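**Q** One entry in Swiss-Prot concerns the mutagenesis experiment Tyr114 to Leu. Its note says: Small decrease in transport activity. What Swiss-Prot lists as 4-(trimethylamino)butanoate 1 binding site is Tyr114, Gly315, Trp316. Per Swiss-Prot, the feature (R)-carnitine 1 binding site maps to Trp142, Trp323, Trp324. Quoted from Swiss-Prot, the note on the mutagenesis of Asp288 to Trp is: Retains 4% of transport activity. Forms mostly monomers. Listed in Swiss-Prot is the mutagenesis experiment Arg299 to Ala, annotated as follows: Does not affect transport activity. Forms mostly monomers. Can also form small amounts of homodimers and homotrimers. Shows a high tendency to aggregate. Where Swiss-Prot documents Trp323 to Leu as a mutagenesis experiment, the accompanying text is: Abolishes transport activity. The 4-(trimethylamino)butanoate 2 binding site annotation in Swiss-Prot covers Trp323, Met331. Residues or ranges marked as (R)-carnitine 2 binding site in Swiss-Prot (evidence: experimental evidence): Tyr327, Ala328, Ile329, Gln330.
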Amino acid sequence: MKNEKRKTGIEPKVFFPPLIIVGILCWLTVRDLDAANVVINAVFSYVTNVWGWAFEWYMVVMLFGWFWLVFGPYAKKRLGNEPPEFSTASWIFMMFASCTSAAVLFWGSIEIYYYISTPPFGLEPNSTGAKELGLAYSLFHWGPLPWATYSFLSVAFAYFFFVRKMEVIRPSSTLVPLVGEKHAKGLFGTIVDNFYLVALIFAMGTSLGLATPLVTECMQWLFGIPHTLQLDAIIITCWIILNAICVACGLQKGVRIASDVRSYLSFLMLGWVFIVSGASFIMNYFTDSVGMLLMYLPRMLFYTDPIAKGGFPQGWTVFYWAWWVIYAIQMSIFLARISRGRTVRELCFGMVLGLTASTWILWTVLGSNTLLLIDKNIINIPNLIEQYGVARAIIETWAALPLSTATMWGFFILCFIATVTLVNACSYTLAMSTCREVRDGEEPPLLVRIGWSILVGIIGIVLLALGGLKPIQTAIIAGGCPLFFVNIMVTLSFIKDAKQNWKD
């Protein structure tokens, strides 16, 4: 009965600082969009050119860490004393479901165009060599390497959850073995948590900024409603209201059902694209791209282009590594929670094999379709981007498929549901992280969830107002910098504690 009388509420030291920082940055941006774009370009150039190498080494070192976990002294250690909570098939399916966000649909549909129009290694734009390397680079950015880094952090969080029985809702909770309880629960831990929250807020706002134009462009195609910034703002507002209604009326089960529908619909849509786009070409292109990936892998891992300064690794590899870094803690906590009872080796292999298969299927099917449409001159992506923006170009890659109306309805529903679940997850994660006395499995206060969803929505609108991909890329890279150090500290804390307390 004592536990039932716990008083939940905001934790001021991790609620107000991120709110104030993000609020000030949004206000300064809206106040002068042109000046904001100048600052954004400067920040992007500085971080990617001066510190891009650090992100590349981080990924390589974490890959070696994955091998250490799989073949080292903890490989057969079980994460908890209970049997696995989910069957292997359900476990893999839940991993796949976590990959089917609207932001992933965004990049999967258009990424290959950028790789072949501005290719790496001094290749000619739109050349045969650029096209051969295009999908290979997608497989590199969304393949075993980043998932291996997530494996290490997932093992770390699963260890703290199920072996050490810690309640972890913020990264500072895991740092006690590394810096001591005094610092982990004091000013140092508060700073770490605030870095994490500010970065996460911008990351979620970025995802919303990518997802919203896809929905509004679908609306223009299906209903003839012109796509404007005002329409984007209205749609984001509707999502926030819908999220508030779901939370207030206890409709979270409905949100979970929507998440399942999203996963099944993703399978259906990908299968449709695979069949009608050209299954034989897709499989041949994928096979060839795996070979290209293996051939160029050493160069890709360490490519910084300091002599030619073409900008490809800064604009894409460093950006994506920052993307993975910024979502690492949130994603790893989720993957850890669904992996109770599995061994370290099972978790590491399951994540790398299962999640790589998920992202490789997405990027192979969608990227191959886009390349075919370009080669057959069915759509002119450069003109579409110049006149209408990236989202319109993505929509046209789907609208060019047979049964275009049915296809567009499917894509519209998929993007809409994916974004509803995104807003719900955003508000829940941020509210859990900024409230006190809210335990895992409990619902944080309604007003706090609504407040965070509003702020994330505002960030999405601000990024859309700035226009283009550079503000989105910069928000991710800037947010990834502090999380780079936080992720390393969580990793070191796990290693130190495991050596002391996870013995035979």
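Heads up, the Cβ atoms here are built off N, Cα and C, so glycines get one too.
Unsubstituted: the structure retains its original residues.
Here the structure is a predicted model, which means the values were calculated and not measured.
Let's see these features in context: how buried, what's close, how far.
**A** The Cβ of Tyr114 (mutagenesis position) lies under 8 Å from the Cβ of Trp316, each of these being in the same chain and 6 or more residues away along the sequence.
Here the Cβ of Trp324 ((R)-carnitine 1 binding site) has 24 other Cβ atoms within 10 Å, regardless of which shown protein chain they belong to. For the recorded site, Trp324 ((R)-carnitine 1 binding site), the DSSP three-state label reads helix.
For Asp288 (mutagenesis position), the same-chain residues that are 6 or more apart in sequence and have a Cβ closer than 8 Å to its Cβ are Glu132. The secondary structure of Asp288 (mutagenesis position), as reduced to three states from DSSP, is helical.
Residues within less than 8 Å, Cβ to Cβ, of Arg299 (mutagenesis position) and separated from it by at least 6 positions along the same chain comprise Phe121.
The Cβ of Trp323 (mutagenesis position) lies under 8 Å from the Cβ of Ala203, Ile476, Gly480, each of these being in the same chain and 6 or more residues away along the sequence.
Around the Cβ of Met331 (4-(trimethylamino)butanoate 2 binding site), the number of neighbouring Cβ atoms within 10 Å comes to 18. According to DSSP, Met331 (4-(trimethylamino)butanoate 2 binding site) is assigned to a helical segment.
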**Q** Given the binding-site residues Gly315, Tyr327, Ala328, Ile329, Gln330, Met331, tell me which ones have a C-alpha lying within 10 Å of the C-alpha of Trp142 ((R)-carnitine 1 binding site).
**A** none
**Q** What other residues of this chain sit with their CB within 8 A of the center of the CB atoms of Tyr114, Gly315, Trp316, the recorded 4-(trimethylamino)butanoate 1 site?
**A** Glu111, Tyr115, Thr118, Gly311, Phe312, Phe319
**Q** Other Cβ atoms within 10 Å is the metric here; tell me which of the binding-site residues Trp142, Trp316, Tyr327 scores highest.
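**A** Answer by Cβ density within 10 Å: Trp142.
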**Q** So how many other Cβ atoms are close to Gln330 ((R)-carnitine 2 binding site), meaning within 10 Å of its Cβ?
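**A** Within a 10 Å radius of the Cβ of Gln330 ((R)-carnitine 2 binding site) lie 19 other Cβ atoms.
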**Q** Give me the long-range Cβ neighbours of Gly315 (4-(trimethylamino)butanoate 1 binding site): same chain, 6+ apart, Cβ under 8 Å, in sequence order.
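**A** Correct list: Thr48, Thr118, Gln473.
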**Q** Rounded to the nearest angstrom, how far is the Cα of Trp324 ((R)-carnitine 1 binding site) from the Cα of Gln330 ((R)-carnitine 2 binding site)?
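**A** The Cα atom of Gln330 ((R)-carnitine 2 binding site) is 11 Å away from the Cα atom of Trp324 ((R)-carnitine 1 binding site).
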**Q** Per the record, (R)-carnitine 1 is bound by Trp142, Trp323, Trp324: how many Å separate the farthest pair of Cα atoms?
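**A** Taking every pair of listed residues, the largest Cα separation comes to 11 Å.
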**Q** Please state how far apart, in Å and to a whole number, the two most distant Cα atoms are among Tyr114, Gly315, Trp316, the recorded 4-(trimethylamino)butanoate 1-binding residues.
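**A** This binding site's residues have a maximal Cα-Cα distance of 10 Å.
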